[in-house]
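S.K.: Structure in structure tokens, see below.
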Amino acid sequence: ADNLAEFHVQNQECDSCHTPDGELSNDSLTYENTQCVSCHGTLEEVAETTKHEHYNAHASHFPGEVACTSCHSAHEKSMVYCDSCHSFDFNMPYAKKWQRDEPTIAELAKDKSERQAALASAPHDTVDVVVVGSGGAGFSAAISATDSGAKVILIEKEPVIGGNAKLAAGGMNAAWTDQQKAKKITDSPELMFEDTMKGGQNINDPALVKVLSSHSKDSVDWMTAMGADLTDVGMMGGASVNRAHRPTGGAGVGAHVVQVLYDNAVKRNIDLRMNTRGIEVLKDDKGTVKGILVKGMYKGYYWVKADAVILATGGFAKNNERVAKLDPSLKGFISTNQPGAVGDGLDVAENAGGALKDMQYIQAHPTLSVKGGVMVTEAVRGNGAILVNREGKRFVNEITTRDKASAAILAQTGKSAYLIFDDSVRKSLSKIDKYIGLGVAPTADSLVKLGKMEGIDGKALTETVARYNSLVSSGKDTDFERPNLPRALNEGNYYAIEVTPGVHHTMGGVMIDTKAEVMNAKKQVIPGLYGAGEVTGGVHGANRLGGNAISDIITFGRLAGEEAAKYSKKN
């Protein structure tokens, strides 16, 4: 057998997988996945049977209910979705190497006969609001719109939910929260505003930053009320105080937040359609939104009538061709992003008349693991890890802003550096155990041994850590002016993760106002069109601070949902 269908048909009939009429159930393949589970068990049950494997692919870090067909195809060779981000060697039966041959929005515009046939037909569905993208912004918008009385469809072009949000690890920035007060952390929306503007080199839109900072506490409260654990509060680069909220023990915030959002969307019976791509925002003769043309992977083109459309499609950091055109210095860089982050939403918005801004500002995350392609959260540094070069020397304030940290790493021998930490840092942040499990964090019982393993000058490394520990004891980093010195590195084993910058966040995007309404080049609102999250520009300026992305997507997602629902009621 060359594929799963050929294998299954040796012992079973077609209707073991398919509906009796042979038609695919929907673009989410709901029926087909139910049949998979009926034979093989749930993802959790399968993960238990494969736990002996070095990389247990079924023990997924993805939120939501990951469908079997996210990786396993039937009538063609399968592709391991993990390989879209990582470079692990999975040996899956009937599989081929990961590839993404997805036509662009412009290329799809050439499907004129199919598109015109769909548009000439009656709408497939009629709702109040369509949300495009199932990341943190999309789910927040869908839930918020639903709670405001709107009927909502949420579409997602990938086979898995979560967008980039599911990969976020550091925290959710918010000011003057109950969690901060409980830890006696003094903060304010004004200070968060100042930090965000400074981090963005004051290119940010102050009005949008004010929305972000002044509503950040409400966003944390909103998530907490829905079941999120955001009790741990850490520090991220560019912040004056600890304001990065995350789960107890320092677990990754993104997957947790998306899981909470997903669970709440399910409770509200929100219509979620996977493998479904937003193609064109439809407008009437007056330029007002009347719906959206979509393309299902299996069902093809159809249109949905809606009063409002919310674009929450993320950025374009995975599209290196587009990145390099805007910033040639990033040509050939790998990305920390999920495979869908190629800029579809920007094309859809532009075709609808939306203006783009700040497109030239593209951020590299300083710590992408050289082995495995795993983004290592900034919280590792925030909790005490140091950065050293191959010569075993520190060379930068570890929790400076990402642009400065990335530039400093690229200036080192080999254009990479090493995160060095001990068991005390590991115990403070449960996310680190994931890196160890993935094999990207070698360990040794001495710094000399660790240096030998990783090609670092062990003698110099030992001296560097001793020097750093003395600075921790003194309470002041006179070498690089690191503002926080949470702990000495002298407990148990030592760890090293080789890291290099990877394209991480695209600060530019669709121009929006303080109601999340998309605007044209004349700064006029396009009635019924909204944007939230990384698809938009103006919030972060020239550089995004760690922890501000989750805050951004939740805050503006909520806002877009509320405003779209209000707009729908009026129309």
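Think of each number as a place in line: the chain as shown, counted from 1.
Just so you know, glycine gets a Cβ as well, placed from its N, Cα and C.
Features from Swiss-Prot:
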type: BINDING; residues: His8, Cys36, Cys39, His40, Tyr94; note: heme c 2 binding site
type: MUTAGEN; residues: His61 to Met; note: Reduces catalytic activity 5-fold. Reduces affinity for fumarate
type: MUTAGEN; residues: His61 to Ala; note: Reduces catalytic activity 10-fold. Reduces affinity for fumarate
type: BINDING; residues: Ala137, Glu156, Asn164, Ala165, Ala169, Gly170, Gly171, Gly278, Gln338, His505, Glu534, Ala549, Ile550; note: FAD binding site
type: BINDING; residues: Gly170, His365, Thr377, Glu378, His504, Arg544, Gly547; note: succinate binding site
type: MUTAGEN; residues: His365 to Ala; note: Reduces catalytic activity by over 75%
type: MUTAGEN; residues: Glu378 to Asp; note: Strongly reduced affinity for substrate. Reduces activity 10000-fold
type: MUTAGEN; residues: Arg381 to Met; note: Strongly reduced catalytic activity. No effect on substrate affinity
type: MUTAGEN; residues: Arg402 to Lys or Tyr; note: Reduces activity 10000-fold
type: MUTAGEN; residues: Arg402 to Ala; note: Loss of activity
type: ACT_SITE; residues: Arg402; note: active site, proton donor
type: MUTAGEN; residues: His504 to Ala; note: Reduces catalytic activity by over 64%
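How about a rundown of where these features are and what they're close to?
M.R.: According to DSSP, His8 (heme c 2 binding site) sits within a helical segment.
Sequence-distant neighbours of His61 (mutagenesis position) (same chain, six or more apart, CB under 8 Å from its CB) are Lys166, Gly252, Ala255, Lys434, listed in sequence order.
His61 (mutagenesis position) falls within neither a helix nor a strand when secondary structure is assigned with DSSP, and so counts as coil.
In three-state terms derived from DSSP, Ala169 (FAD binding site) belongs to neither a helical nor a strand segment and is classed as coil.
Long-range Cβ contacts of His365 (mutagenesis position) within its own chain (separation 6+, distance under 8 Å): Thr336, Met375, Arg402, Ser406, Pro501, Gly502, Val503, His504, His505.
Note on Glu378 (mutagenesis position): other Cβ atoms within 10 Å of its Cβ, all shown chains, come to 28.
Classification of Arg381 (mutagenesis position) by DSSP places it within a helix.
Other C-beta atoms found within 10 angstroms of the C-beta of Arg402 (mutagenesis position) number 25, with every protein chain shown included.
Classification of Arg402 (mutagenesis position) by DSSP places it within a helix.
Reduced to three states, the DSSP call for His504 (mutagenesis position) is strand.
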S.K.: If you count Cβ atoms within 10 Å of each one, which of the binding-site residues Gly170, Gly171, Gly547 comes out on top?
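M.R.: That would be Gly171, with the most Cβ atoms nearby.
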S.K.: Arg544 (succinate binding site) to His40 (heme c 2 binding site): how many Å between their Cα atoms?
M.R.: 43
S.K.: Taking the binding-site residues one at a time (Cys36, Cys39, Ala137, Ile550), which has its Cβ surrounded by the most other Cβ atoms within 10 Å?
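M.R.: Result of the Cβ crowding comparison: Ala137.
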S.K.: Which residue, of the binding-site residues Asn164, Gln338, Thr377, has its CB surrounded by the fewest other CB atoms within 10 A?
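M.R.: Relative to the other binding-site residues in Asn164, Gln338, Thr377, Gln338 has the fewest Cβ atoms within 10 Å.
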S.K.: Which one is it: of the binding-site residues His40, Arg544, which Cβ has the fewest other Cβ atoms within 10 Å in this structure?
M.R.: His40
S.K.: Test of understanding: give the count of other CB atoms lying within 10 angstroms of the CB of Ala169 (FAD binding site).
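M.R.: Looking across every protein chain shown, the total is 25.
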S.K.: Can you give me the Cα-Cα distance between Ile550 (FAD binding site) and Gly170 (succinate binding site) in Å, rounded to a whole number?
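M.R.: Here the two Cα atoms lie 9 Å apart.
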S.K.: Between the recorded positions His8, Arg381, His504, where is the Cβ count within 10 Å the lowest?
M.R.: His8
